[in-house]
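Read through the structure below, which is laid out as structure tokens, and then see the notes.
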Amino acid sequence: MTARPPESCVLAKDRPEEPVVPVVSPGPLVPVADFGPLDRLRGWIVTGLITLLATVTRFLNLGSLTDAGTPIFDEKHYAPQAWQVLNNHGVEDNPGYGLVVHPPVGKQLIAIGEAIFGYNGFGWRFTGALLGVVLVALVVRIVRRISRSTLVGAIAGVLLICDGVSFVTARTALLDGFLTFFVVAAFGALIVDRDQVRERMHIALLAGRSAATVWGPRVGVRWWRFGAGVLLGLACATKWSGVYFVLFFGAMALAFDVAARRQYQVQRPWLGTVRRDVLPSGYALGLIPFAVYLATYAPWFASETAIDRHAVGQAVGRNSVVPLPDAVRSLWHYTAKAFHFHAGLTNSAGNYHPWESKPWTWPMSLRPVLYAIDQQDVAGCGAQSCVKAEMLVGTPAMWWLAVPVLAYAGWRMFVRRDWRYAVVLVGYCAGWLPWFADIDRQMYFFYAATMAPFLVMGISLVLGDILYHPGQGSERRTLGLIVVCCYVALVVTNFAWLYPVLTGLPISQQTWNLEIWLPSWR
């Protein structure tokens, strides 16, 4: 949407008998100054209320399901490793496995909770639950900024609170919750950077500096993009799948720059992006994440007894043009061992798990993961036979809409050129599509934890379109509000129904059977 700046009027007469007609001199079109929502106080109040609700749901009975005091599912790896980090000067000795297969940040964060509350269920889950609460606040702020609506942002927060995947992930000491937090935070930083760059370009256009060169103006230091690089580095230092988001978000950031220069009348927007933005973007979203990743290994570098600390790689750096220090070569060797472990974790090599799944089942949560189940001597359900189980499963009222929501988002992106849906698709696909590159690999549905916030964002944008359809009358507006309220109520009800199997509450065998909606959930 554009508007013409006021210009001086000239008077013209084509014929002596015609009246004088004012003619406006053509001037450059100035994009509307829209750089984010304006209801700041109300926005923060709503964010605070939603965050308070998220705090209750994430921390209520957080340490209850611990399988007689021991970690559940893959907590059995990360809770002890975090305890080692806490008591071994920041590094793992890992005597049970002899191999560390993930970078250190997630375990360092788990160790914070264990340091405060001890080696128990609440302790090793505390930091993940805390960041799960902050994740809800981030999604509220991100969707509010993308949609320019505090109401739509609030809806997104409620939906994320009621998402089974995000809920269980925040309440278990697995690495995927930390990965999700960092990538969503980086995504939010890039969205703010997008608006900030447009604001600076707007000022430059009004000042007449946009046409000074064919490349357009410089936009100064972009601290939000720098912060995104730091967060992406922490994501990679949690799980290597953070690299996928570095690539997808890097491309998204450059697309933002090209679009901004085109929108603000730069003569050569592509050339301007190459000239002005590619190198700074590569520094912020390439070099900075790598530097942060290395920095997280500081305790490993400082240790004399860490795994492979002095096991220099066989061929790494020996004949290289730039000789590498032995410590770096040892880290390469250490990393290569972890990589070979993951590369060999395939079905063809005989690695199977009863709850593994493939990525084509993830969008609709067709094959969840059973984290824990106890059917022996369970009491407290009021029936003769009780079950206590915790399952990672997406709330069907949202996840079963994934395919139509993705299709609609694709239509909005390619046909309507709607950047809001485009960025949501970028985030969703970064957490999903790369896993198709190696279908033989053993995979689990909890890898889809990073997809959940972007699914919620997409659904929220659709609900926002229903609420704020251009040109709608009062009846149409009322109908849209009713539809949105009914849908949100359906999601909340669905979440409440699944709550026992998301938290491990005792339920009867009959109720357990009713909770299992699909054969593939067994």
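Here the Cβ of each residue, glycine as well, is placed from N, Cα and C on the backbone.
Listed in Swiss-Prot is the mutagenesis experiment ASP74 to Ala, annotated as follows: Loss of protein mannosyltransferase activity. Counting every protein chain shown, 17 other Cβ atoms lie within 10 Å of the Cβ of ASP74 (mutagenesis position).
The number of other CB atoms found within 10 A of the CB of GLU75 (mutagenesis position), across every protein chain shown, is 22. For the mutagenesis of GLU75 to Ala, Swiss-Prot gives this note: Loss of protein mannosyltransferase activity. The structure shown keeps the original residue.
Per Swiss-Prot, mutagenesis LEU366 to Ala is noted as: Decreases FasC(His) mannosylation when expressed in M.smegmatis. Long-range Cβ proximity for LEU366 (mutagenesis position), meaning a same-chain Cβ under 8 A and a gap of 6 or more residues, is found for SER357, LEU518, SER520.
Mapped onto three states, the DSSP output places TYR371 (mutagenesis position) in strand. Applying an 8 A CB threshold to same-chain residues 6+ apart, the list for TYR371 (mutagenesis position) reads ILE72, PHE73, VAL168, THR172, GLU390, MET391, LEU392. What Swiss-Prot notes for the published mutagenesis of TYR371 to Ala is this: Decreases FasC(His) mannosylation when expressed in M.smegmatis.
While the structure shown retains the original residue, Swiss-Prot records the mutagenesis experiment TYR444 to Ala with this note: Almost loss of FasC(His) mannosylation when expressed in M.smegmatis. Following the DSSP three-state reduction, the secondary structure of TYR444 (mutagenesis position) is coil. For TYR444 (mutagenesis position), the same-chain residues 6+ apart in sequence whose C-beta sits under 8 angstroms from its C-beta are HIS353, TRP355, GLU356, SER357, VAL369.
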